[in-house]
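Enquirer: Input: one structure, supplied below.
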Amino acid sequence: MSVEDTQPLITHLIELRKRLLNCIIAVIVIFLCLVYFANDIYHLVSAPLIKQLPQGSTMIATDVASPFFTPIKLTFMVSLILSAPVILYQVWAFIAPALYKHERRLVVPLLVSSSLLFYIGMAFAYFVVFPLAFGFLANTAPEGVQVSTDIASYLSFVMALFMAFGVSFEVPVAIVLLCWMGITSPEDLRKKRPYVLVGAFVVGMLLTPPDVFSQTLLAIPMYCLFEIGVFFSRFYVGKGRNREEENDAEAESEKTEE
């Protein structure tokens, strides 16, 4: 392979390294800004459970190092979540030069909407699901059982719920992409509504902890988001995409001829 052939690859690798470093720096900077408030952040996240615990019950730490490492771990996860827009922008900046004009027009709204939907999903979990789920679980504890949740186990539980609801709220973005690529159409999706409803409960069962309450609270919003995605996908059907591709291809060929 000649030097001329390897030059583009080296350029791309250098650009990729730059974008990865920017992502790492963003996470580290946010983490350093938040680490001082690590205990406050954990208290904020644990508040929905503490409010539902019986009087006199508290959270416990079954590991010697848990009181120190668990809030730090949570703070790092929060830093990753808050830096998501920066990470997505770096991904966009890396792939943008290789995209057609019509693809660039679609990517920016998708990046913005996917970030917003992810945060909305997490907020829905915190403000709606957590109080209902923890209240239900605490009230159904057998008589004589002292409810004292381990702080590390609680973190794993709530992060699983946060991720499940954040990812599930991306359903409209996924549907728009599928219709834009021509893989499916709004008409086909409307015909499959019964299967989607069943699938939403199956996904809720797989993504959430093993209690029917959390599964239902995830499945119902997922189906509603499916309907929202079907509504907006009619503006991004494959025919329009094909026309845009043809126009961009013609523009590229004209530039090449010149």
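Quick reminder: no glycine exception, Cβ is built from N, Cα and C everywhere.
This is the feature table in Swiss-Prot:
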- Arg17 to Ala: No anaerobic growth and no TorA export (MUTAGEN)
- Leu20 to Ala: 25% decrease in anaerobic growth and 75% decrease in TorA export (MUTAGEN)
- Phe94 to Ala: Export of TorA restored; when associated with A-211 (MUTAGEN)
- Glu103 to Gln: Severely retard but does not abolish activity (MUTAGEN)
- Glu103 to Ala, Asp or Arg: Loss of function (MUTAGEN)
- Asp211 to Ala: Export activity of TorA blocked. Export of TorA restored; when associated with A-94 or A-103 (MUTAGEN)
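Help me picture where these features are in the structure shown.
Expert: In three-state terms derived from DSSP, Arg17 (mutagenesis position) belongs to a helical segment. For Arg17 (mutagenesis position), the count of additional Cβ atoms within 10 Å of its Cβ stands at 10 [all protein chains shown].
Contacts of Leu20 (mutagenesis position) defined by a Cβ separation under 8 A and a same-chain sequence distance of 6+ are given as Gln90, in order along the sequence.
Using a 10 Å radius centred on the Cβ of Phe94 (mutagenesis position) and all shown protein chains, the other Cβ atoms total 16. Phe94 (mutagenesis position) carries a helical DSSP state (H, G or I).
In sequence order, no residues are near Glu103 (mutagenesis position), counting only same-chain partners six or more apart with C-beta under 8 A.
Secondary structure at Glu103 (mutagenesis position), taken from DSSP and collapsed to helix, strand or coil, is helix.
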Enquirer: Measuring Cα to Cα, how many Å separate Phe94 (mutagenesis position) from Arg17 (mutagenesis position)?
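Expert: The separation of the Cα atoms works out to 10 Å.
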